[in-house]
Amino acid sequence: MAIFLIDLPPSDMERRLGDALTVYVDAMRYPRGTETLRAPMWLEHIRRRGWQAVAAVEVTAAEQAEAADTTALPSAAELSNAPMLGVAYGYPGAPGQWWQQQVVLGLQRSGFPRLAIARLMTSYFELTELHILPRAQGRGLGEALARRLLAGRDEDNVLLSTPETNGEDNRAWRLYRRLGFTDIIRGYHFAGDPRAFAILGRTLPL
């Protein structure tokens with residue numbers, strides 16, 4: 001088997017939404033049925049201006065094929081239908097988005113100056129989701145997907161939110177630190193969610 005990174009245009013994400021949500025639920029260890037609850041929000045995100053997604057897929061490879069034998073490479077159709085190991089997507093932040101409103105509120109409560117908030121929030125890409133199936137973790141796929149997704153973005157910054165964890169001791173936190181993300185807000189509680197989150201960010205390009 002071989003792993004390939006692919007871009008997911010909106011039509012492919014809509015067609016493979018069930019597969020992408022399965023990756024999400026398994027990676028986050030959420031109960032079955034969460035897919036149905038999250039699907040409407042993911043579909044709404046797909047329709048946002050500048051939305052972009054990438055995936056890691058697994059295909060059968062002819063290991064003995066000559067390196068120059070391009071016939072051994074999977075076709076675009078094979079790649080677009082191959083089993084999904086990971087998925088990531090995001091879109092530019094904009095006024096009126098719930099996440100932006102929540103983060104701006106958190107920045108204000110944390111005492112950030114108005115101009116600093118404006119500089120940060122005027123031009124950023126929200127890394128909304130990044131998930132790898134548990135069986136495929138530890139292979140560098142998370143970093144590869146993040147780099148592919150963020151390559152060529154023209155925003156000034158990239159921001160994300162991730163659940164707080166003791167000592168930042170999980171794969172997600174290690175990935176974000178390795179990619180150069182720094183603290184924007186720590187211990188933040190989004191409206192309606194009892195968990196504490198960290199808002200992390202860094203400048204673009206990576």
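Cβ atoms are placed via backbone N, Cα and C, with glycine included.
No substitution from the list is modelled in this structure, which keeps its original residues.
Features as listed in Swiss-Prot:
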ACT_SITE  TYR176  active site, proton donor
DOMAIN    44-205  domain 'N-acetyltransferase'
MUTAGEN   ARG16 to Ala  Unable to inactivate INH
MUTAGEN   TYR24 to Ala  Unable to inactivate INH
MUTAGEN   GLU129 to Ala  Unable to inactivate INH
- Between the Cα atoms of GLU129 (mutagenesis position) and TYR24 (mutagenesis position), find the distance and write it as a whole number of Å. 8
- Message: I'd like to know which of these recorded positions, TYR24, TYR176, is least surrounded, judged by other CB atoms within 10 A.
- Response: TYR24
- Task: Compute the C-alpha separation of ARG16 (mutagenesis position) from TYR24 (mutagenesis position), stating it in Å without decimals.
- Result: 13
- Averaging pLDDT over all residues of the domain 'N-acetyltransferase' (44-205) gives 93
- Query: Whole-number Å distance between the CA of TYR24 (mutagenesis position) and the CA of TYR176 (active site, proton donor)?
  - Reply: 18
